[in-house]
Amino acid sequence: MLAGLVPAPDHGMREEILGDRSRLIRQRGEHALIGISAGNSYFSQKNTVMLLQWAGQRFERTDVVYVDTHIDEMLIADGRSAQEAERSVKRTLKDLRRRLRRSLESVGDHAERFRVRSLSELQETPEYRAVRERTDRAFEEDAEFATACEDMVRAVVMNRPGDGVGISAEHLRAGLNYVLAEAPLFADSPGVFSVPSSVLCYHIDTPITAFLSRRETGFRAAEGQAYVVVRPQELADAA
């Protein structure tokens, strides 16, 4: 634990650290990446507040990234018109930004440790682009990594908001665009955020985190990359 951070209550959250390397990196407390999925009902005001309070007392810096890319493509695949999809995405993102602002207010003096950006903003940075080149190449050249990404696509599509009207080729294309946009954050968040080490924090173990947290050959996570599943105690107990 770094200077300035003190042992803190768990804020009702339970951690599951994925792998021995992640455990060592997690102990440093240098940087956390919190990914927020727009439209995901898990990220209620209550859960988001608990998550940010938990991170604010455990990490020197925390980047919060909310995904605002390729959401409209999924809605269009569901049968919405382009105009309907655009309006729906705008409403969803407006509500999400409001919840994030309120959640940051709850962390008090720790708010200065946080930076909030959309994925589309992050995509404009040279650091993200450099890592994206590597993950795109790995998707084409490393069959096992590609399989993990495809498993993630199916998970995204099957758990999308809405009525679940079935899975089409359009859904899978939209899901792949969504997952490949996120892949740099899974594989090398230290590189994307220019930090020595980073802990990716999410409420479930995804196909990509499960794969990269164990991979020792071929395309691997960056040396300073760690993974933690963190969620409210009552949800962890029910899992």
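Glycine is treated like the rest: Cβ placed from N, Cα and C.
None of the noted substitutions appears here; every position holds its original residue.
The feature active site, nucleophile is assigned by Swiss-Prot to SER37, with a curator's inference given as support. If you draw a 10 Å sphere around the CB of SER37 (mutagenesis position), it holds 19 other CB atoms from the protein chains shown. In the three-state DSSP scheme, SER37 (mutagenesis position) is classed as strand.
Sequence-distant neighbours of ALA181 (substrate binding site) (same chain, 6+ residues apart, CB-CB distance under 8 A): VAL67, THR69, HIS70, LEU119, GLN123. According to Swiss-Prot, the substrate binding site annotation covers ASN40, TYR178, VAL179, LEU180, ALA181, GLU182, TYR202, on the basis of similarity to another entry.
Residue density at GLY35 (mutagenesis position): 21 other Cβ atoms are found within 10 A of its Cβ, drawing on all protein chains shown. Recorded in Swiss-Prot as a mutagenesis result, GLY35 to Ala carries the remark: Poorly active.
Under its mutagenesis entries, Swiss-Prot includes SER37 to Cys with the note: Does not completely abolish the enzymatic activity.
Taking Cβ-Cβ distances under 8 Å and a sequence gap of 6 or more within the same chain, the neighbours of TYR178 (mutagenesis position) are VAL67, THR69, HIS70, ILE71, GLU73, MET74, VAL153, VAL156. Listed in Swiss-Prot as a mutagenesis experiment, TYR178 to Ala is described as follows: Almost inactive.
Recorded in Swiss-Prot as a mutagenesis result, TYR178 to Phe carries the remark: Poorly active.
Within 10 Å of the C-beta atom of LEU200 (mutagenesis position) sit 26 other C-beta atoms, taking all shown protein chains into account. Record note (Swiss-Prot) on the mutagenesis of LEU200 to Asn: It synthesizes mainly cyclo(L-Tyr-L-Leu) (cYL) instead of cFL.
Under its mutagenesis entries, Swiss-Prot includes TYR202 to Phe with the note: It retains 11% of the enzymatic activity. Shown in sequence order, ILE34, GLY35, THR209, TYR227, VAL229, VAL230 are the residues of the chain, 6+ apart in sequence, with a C-beta less than 8 angstroms from the C-beta of TYR202 (mutagenesis position).
Neighbour counts of Cβ atoms within 10 Å were compared for the binding-site residues VAL179, LEU180, and the top value is held by VAL179. The two recorded residues LEU200 (mutagenesis position) and GLU182 (substrate binding site) have their Cα atoms spaced 12 Å from each other. Across the structure, SER37 (mutagenesis position) and LEU180 (substrate binding site) are spaced 15 Å apart at their Cα atoms.
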